[in-house]
Structure formats: C-alpha cells, structure tokens
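> Got a structure here, written out as structure tokens. Questions coming.
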Amino acid sequence: MERLRQIASQATAASAAPARPAHPLDPLSTAEIKAATNTVKSYFAGKKISFNTVTLREPARKAYIQWKEQGGPLPPRLAYYVILEAGKPGVKEGLVDLASLSVIETRALETVQPILTVEDLCSTEEVIRNDPAVIEQCVLSGIPANEMHKVYCDPWTIGYDERWGTGKRLQQALVYYRSDEDDSQYSHPLDFCPIVDTEEKKVIFIDIPNRRRKVSKHKHANFYPKHMIEKVGAMRPEAPPINVTQPEGVSFKMTGNVMEWSNFKFHIGFNYREGIVLSDVSYNDHGNVRPIFHRISLSEMIVPYGSPEFPHQRKHALDIGEYGAGYMTNPLSLGCDCKGVIHYLDAHFSDRAGDPITVKNAVCIHEEDDGLLFKHSDFRDNFATSLVTRATKLVVSQIFTAANYEYCLYWVFMQDGAIRLDIRLTGILNTYILGDDEEAGPWGTRVYPNVNAHNHQHLFSLRIDPRIDGDGNSAAACDAKSSPYPLGSPENMYGNAFYSEKTTFKTVKDSLTNYESATGRSWDIFNPNKVNPYSGKPPSYKLVSTQCPPLLAKEGSLVAKRAPWASHSVNVVPYKDNRLYPSGDHVPQWSGDGVRGMREWIGDGSENIDNTDILFFHTFGITHFPAPEDFPLMPAEPITLMLRPRHFFTENPGLDIQPSYAMTTSEAKRAVHKETKDKTSRLAFEGSCCGK
C-alpha cells in the first residue's frame, strides 16, 4: 500500500505546479487549493477522505525576514491540510509542497476533532427534522408533527461533554420554531437539545430538562421592514443620503495583497481561522523604513454564558477555534457593509470534496474621514492664527456570523501612526425558553414573553508579533502613580506630583497582568536597543485598551480550562513559529485538560522575554447583561483598542499632512485671505460655509 501511495504521489508531482503568487504571504489561490487537494487525494489513494482545512502554511518568521531584508531565498510554498478518514478516529494533518506537488509531512491525531465548517453546520437542520425522537419532543412542546419544516436549529459545537469526549464529532442543536419562514426563531426557543453526530448525520441523544416548557404562543418578535410596518404603522421617514465621494480616487495603493497608505506598508492576508491577518507592518519615516509588527491577528475568542443549569454550561463557543472567523465570513455588499470608494479582496477555501470555494468581497478596504487630526488657534489675534488638519483613516474590515451573532472587525490605520482595532457586536441574542410562571434572574433577562437571554461575555485574544524598530523587543506595564513622597516633603512640597511607573517584564510570569482602571494601566511594547534622541526613551508602541473584563467563570471550570489565555489581560511568551492559537491547534471537544496552548507556552513562567523575539497576547472584550433594547435585533455594541506610537517619532508624524486651513501670525497681521480646501461643506439651513 505504501508503494502505491508513493507511485500516486509521484504521478501527481509529474503534473504542472500551480502558478506561485507574487508574495510569499498571499493566501492560497484556487489553483493552489485544487493542486493541494489532488496531491492529498493521490497520497491517500484508496481511502475515503474528506477535507476540513486547506490553507497556507506561512513561512517561518526567520525565513521570511531573510528573504525580505537580507536577500535570502524565497521561502517554500506550503499548504497545510486537515482531513477526516471515514471510520477512523480524529484527524490527519500535514503539509503539501506546492512546487513539487508532494506530501512532505503527515501525522494522525486520534484524540482531537477539527473545526466545524459551513458544510458541517448546514446538514444539521435536516438531520433533526427527520429524527423520530426529535419529532416526538417537538410534539410534546406543542408543535404538530406535520410542521417539522418550521423547526430550525443553530448548530453549535458541543464544547466538551464527558459522556462522549472526543470519540465522535458532535454538535449540539439549539432548537427553535418559526410559524412563518420570515419569522425570527429566537423569540420561540424550545427546551430540549439534540446531540448530532456530524459524520454519521444522526441524532445520538437528546438532552431534556427536568421541567418541561411548551413553545410560546406569543407572536414572533420580528424586525424586517414589513414586520415593523405591522407593529408601528410605518417606518421613519428616510433621512437624506450622506454620500461619501472621492472624485480624485483613493489615496491607497494595492499591489496584490500589499497595501501602501500614508507612510504605512503592510500585507493583508486572510485564512479560514483568523480571518484578516496583517503582516510585515512598517512605517516610512522620511525615507527610513521602520518595521513595527511582523504579524497581528485575532487568534481566539470565547463567549461563555452564565447560566449554571444543565446543559447551558456547554454554551461557551470559542468561535475562532471552533468555527473560524474566515470560514464564517460574510460576502460584503457595496454601500451597506462598506460605504464609499471600496476595494475588495476575495477569500478562497476548500470544500469537503477538495474543490475550491470562493467568498466574494470577504475583505473591504476603504478610507473614511476621521474628524480632526489636530488643531491650534491663537487667542491673541482673536483666533485668526490657526492650523486645522482633518484626519483620514484607512479601514480594513470583515464581518463574520457565528450562529446568532455578527462580529464586525475593523482594522484602522491612522495618520498619526496609530493602529486601532474596532469591533462591533450585533446580530441576535442567544435565547432560551421561559415558562409562563418563571423568572429569568439572576442568570439572564426576560427580553420578550417566554424568552430568557442569558448573561454572557465576549472575550477576544489579540496576538501581536512585534518588531518595533527591528528584532529584540520587550514589554512593560505602565501605571499612573501618585508621588510616594508626602505632601510638604522637599520632593513633593505641594502634593501634586505624579508619574508613570513602567515595569519591564523580565520573565513570562512577570507579564501575566490584568488591566487596572485605578492606575489607567497600559502596556508598552518596545525596543530596548534603540533610544529616542529627544526623550531618551526606547521607541515603543503602547497598547491602550480599557475594555478588559475578567473571565467570570471560576478557576478550574470547563470554561477557564478551555481558555487558558483568558485569565489575564496580557500574556507574553517567547516567540516560536507554531505558537499561533492559545487554546491549541484543534479546539472542538477539547476538555481543557493537559498542557497545550497558552498553558504550555507559559510553563513554569521562568523563560526570558526581555530583549528577545516575543509574542504578546492581549485579552479584551465585554460582559453583556441583556436588556429588551437588545432584542429582537441587537444594536451594534462597540469595543475598541489602540496601538499608538510613543517615543517612536521625534515629533507628531502627521504634521506633513496637508492642512484643511493654515494661517500664520504674520499672515494674519497682513490680513492675507485664505480659503479652506473643503468646497463641499455648507450651512444646513442657509447660504454656504464661511471661509474659515
């Protein structure tokens, strides 16, 4: 059999290799995906396999930098695959060399389960609708057996359930009822939960609560315009349009996936798991191209729910590791999801059969006005002396849907050298049925008759691979502190002294820190080998992030064990190429036991992280206590954080941006007439805008 595999692999290699993209970090093309899957099929000839993942195995950091900065060889083009083999436990994973079209690495992992794909989820609804035991439970809930086409489910990863462990590839089906296909099912949840074997496509068990609850008889809580007209009589009058125009075109330049904008240059990648990946981020500082970050992405997230009742403890989706921000990404619509002058990037994946599939317009790139960049006026001449510069920001965005929730991710580049991540949470609350005489509290809120929306958290892990002014970086916590010297002392005579206390992390254990609102804690990532000529301090990028709620699940709980990164706002570990995912490579149905992911990387906490290549992981998010205003469709809830330069430049890097208006004191004295660059703004109710 091994000889047959070798022959098949050699036959595949004899065919032409797919064209190689211009940049080694570019995602796999459809031709590369097909070539990779054909190679894997040939290698496993005679076996019944299906594909779960086919994606780029990014070049090693060192190899990439040698190619980019030192004239080294082009890194090999590799595809990473995960497959399932019928009748075999776990997965097989490996690498395909796309130049030789050969499998160069493969291994079997029998005690893990792979990420859930859209194909996996789409089959679940039909499985439960046709299962006799589910039909019986629907009838007991008050739904006629001939209305199973009105029963819907959100297929969730099961998280972990000790009854089955990792032996079967499972989903839990959260079940709902629609009286009409346009209804929102979330106002009519059912009280039982089928467990579905994804590969066998059958229900293997149904979790049934001790107390039974009939399906709600209340009208569905719907939200489309036709429903709102029925509710309130009419929609609001349509507001006059606010048009975004750029008659002279955009100011960014795209070369393949490489972006150049306002002195920034970086590569935009996209994969099945993290979605958008920003790599090789640099800044052209008046001719000196300075590296900032080697790679930035969202590496994991968890949404733990707060009801202690069985089986709600299983509701703690690690959406990035269990579904994939890439797999679940939306095709974006011009003028709706993104507004203005837009450039899109598509995303390419493999289906179970090994054929390429494309999500059109997966990534949106555009510019927006961002208000004032800076302004100063002089009161001495009645504010005639004035400098006003407006800001433009570059936004790289995607939106992905994880069952009921939408996650809108916006990577924002700013003209003062800062990089911001804005996340907007919207979509629909996950709901569970309330009996007529039941109270929701304290673990949830009654947001509609018979509807309980449970308390929950959204916690994200931001992975930062820094290269602040080159290799050899460090990290520190920065806290605002009052002077230790007492009022009236020579060092603090008037009692008003305060300062920034910077604590550099020497070891991994030092870095395990949490946000402190009392001290306005921020974190610096810096290069200790360089010095700002003015401040005498090392060039750094400061992480400013104040939305850092603690993980509320108890230490030792299933939630805490499966998210070993979420117990601290910051975890800094030594760099290794394979340290990508802080809950491990294969997250579904992991019990949280054992040493893997962040738990493995932290170890005993003694490793050095000062003046070396480091990985900086940041946990942030929100705690959500639902309210009726969040239902039936939730207004977008914002989360934001910023990476801003500190001691990186010698002055405000945005001063060379063309101002909107500039009048010096000497010009004001000579009564020089100047007009603003903006010729489109006008007064709302009369005339045109003034000259200033």
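Backbone N, Cα and C define each Cβ position, glycine as well.
Just so you know, the substitutions we noted aren't modelled in this structure.
What you see is a predicted model, and the numbers here were worked out from it, not measured in a lab.
Checked Swiss-Prot, it gives:
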- ASP319: active site, proton acceptor (ACT_SITE)
- TYR405: active site, schiff-base intermediate with substrate (ACT_SITE)
- 317-328, 402-407: substrate binding site (BINDING)
- ASP465, ASP613, ILE614: Mn(2+) binding site (BINDING)
- ASP319 to Glu: Strongly reduced activity (MUTAGEN)
- ASP319 to Asn: Loss of activity (MUTAGEN)
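In the displayed structure, how are the listed features positioned relative to their neighbours?
DSSP gives ASP319 (mutagenesis position) a helix state. Cβ neighbour count for ASP319 (mutagenesis position) (all protein chains, 10 Å cutoff from its Cβ): 24.
Less than 8 angstroms from the CB of TYR405 (active site, schiff-base intermediate with substrate) sit VAL303, LEU425, THR426, GLY427, ILE428, ASN430, each of them six or more residues away in the same chain. DSSP gives TYR405 (active site, schiff-base intermediate with substrate) a strand state.
For the recorded site, ASP465 (Mn(2+) binding site), the DSSP three-state label reads strand.
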> Of ALA402, ASP465, ASP613, which is closest to ASP319 (mutagenesis position) if I measure between C-alpha atoms? They're all binding-site residues.
ALA402
> Which residues, in sequence order, are found in the same chain with Cβ within 8 Å of the centroid defined by the Cβ atoms of ASP465, ASP613, ILE614 at the Mn(2+) site, excluding those residues themselves?
ARG61, HIS294, PRO466, ARG467, ASN473, PRO574, TYR575, THR612, LEU615, PHE616
> Express the distance between the Cα positions of TYR323 (substrate binding site) and ASP465 (Mn(2+) binding site) as a whole number of Å.
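Cα-Cα, rounded: 23 Å.
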> If you count the C-beta atoms lying within 10 Å of each candidate's C-beta, which of the binding-site residues TYR323, GLY326, ASP465, ASP613, ILE614 ends up with the smallest number?
ASP613
> For GLY326 (substrate binding site), identify the closest of the binding-site residues ASP465, ASP613, ILE614, judging by Cα separation.
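The smallest Cα gap between GLY326 (substrate binding site) and any of the binding-site residues is with ASP465.
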> Of ALA317, ILE320, ALA402, which of the binding-site residues has the most Cβ neighbours inside 10 Å?
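Within the set of binding-site residues, the most crowded position is ILE320.
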> Measuring Cα to Cα, how many angstrom lie between ILE614 (Mn(2+) binding site) and ALA317 (substrate binding site)?
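Spelling it out, the Cα of ILE614 (Mn(2+) binding site) and the Cα of ALA317 (substrate binding site) are 28 Å apart.
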> Spatially, which candidate from the binding-site residues ALA317, ILE320, ALA402 is nearest to ASP465 (Mn(2+) binding site), comparing Cα atoms?
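Closest by Cα: ILE320.
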> Quick one: what's DSSP say for ASP613 (Mn(2+) binding site), helix, strand or coil?
coil
